[in-house]
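Listed in Swiss-Prot:
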- 103-192: domain 'NID 1' (DOMAIN)
- 201-292: domain 'NID 2' (DOMAIN)
- K22 to R: Loss of TRIM21-mediated ubiquitination and loss of Sendai virus-triggered type I IFN-beta production. Loss of TRIM21-mediated ubiquitination and decreased Sendai virus-triggered type I IFN-beta production; when associated with R-27 (MUTAGEN)
- K27 to R: No change in TRIM21-mediated ubiquitination and no change in Sendai virus-triggered type I IFN-beta production. Loss of TRIM21-mediated ubiquitination and decreased Sendai virus-triggered type I IFN-beta production; when associated with R-22 (MUTAGEN)
- K56 to R: No change in TRIM21-mediated ubiquitination; when associated with R-61 (MUTAGEN)
- K61 to R: No change in TRIM21-mediated ubiquitination; when associated with R-56 (MUTAGEN)
- K176 to R: No change in TRIM21-mediated ubiquitination; when associated with R-183 (MUTAGEN)
- K183 to R: No change in TRIM21-mediated ubiquitination; when associated with R-176 (MUTAGEN)
Amino acid sequence: MEADKDDTQQILKEHSPDEFIKDEQNKGLIDEITKKNIQLKKEIQKLETELQEATKEFQIKEDIPETKMKFLSVETPENDSQLSNISCSFQVSSKVPYEIQKGQALITFEKEEVAQNVVSMSKHHVQIKDVNLEVTAKPVPLNSGVRFQVYVEVSKMKINVTEIPDTLREDQMRDKLELSFSKSRNGGGEVDRVDYDRQSGSAVITFVEIGVADKILKKKEYPLYINQTCHRVTVSPYTEIHLKKYQIFSGTSKRTVLLTGMEGIQMDEEIVEDLINIHFQRAKNGGGEVDVVKCSLGQPHIAYFEE
């Protein structure tokens, strides 16, 4: 069989040597491309894994507290261009968690100098019922937190349109949207631009005049007629959100002190917190006005620090 195979290859070489060489070259090229593809897929997978890990590390989830805003005055704009957008900005600072281990307590003083004095004294003897307990005061090292500014702009000239049916070619749908949103009887007006995304079934409509977007947004839906069929598309404000001045910070709490050495105490935590509070309220013990005390005698607790 091996001899027959060699004879066959020899016959192929004799009858079409150029084609045989070309086939061999193509085969080698295909093998090389296949190897490169496998290598590239491995590199892509590795980079995607690293990207996911980096994304998880810098993901932020914060519940922004409700803030009451006070209306002060009305400004008269110098020209219509100042009415084209509504903008606002606010700063967000994340809370930094700290785990209080069993036998530890955190005490926060009203003044920084009191906390620093308690730390500098290091050893303190606190009377816990019949026990004169020695505790050690240490600074509280905090994990990294983040701080950034959020800028939000709401356009008075543009609107978002979603739930657009995929029934026309892209250029036809763009023309249909422009025609539909320019009809004044439906609250529309002259359209300056249509940015249509067929894949997501959405579009951004930009109007020429201020006020048209506001009229359309009052109804939340808008009629879109295609081939004598009325489709109800959803309209919503067009907003742009920017994150600026993103900062990662870490450090040591200036007013809070970590107390250790209470592992052997078996009492109600609130009673121990009151006794610690009383001890460190006294100036003769190196203390001062106490803001809050939190101790852990059983399960660890999580305390949150704000900037």
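Just so you know, glycine gets a Cβ as well, placed from its N, Cα and C.
The structure displayed is predicted, hence computed values, not measured ones.
Feature map: annotations from Swiss-Prot on the structure.
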| residue | record | Cβ neighbours (10 Å) |
| --- | --- | --- |
| K27 | mutagenesis position | 10 |
| K176 | mutagenesis position | 19 |
| K183 | mutagenesis position | 13 |
Conformational class of K183 (mutagenesis position) under the three-state DSSP mapping: coil
Whole-number Å value for how far K27 (mutagenesis position) lies from K176 (mutagenesis position) (Cα to Cα): 52
Inter-residue C-alpha distance, K183 (mutagenesis position) and K27 (mutagenesis position) (nearest angstrom): 63
Averaged pLDDT score, the domain 'NID 1' (103-192): 91
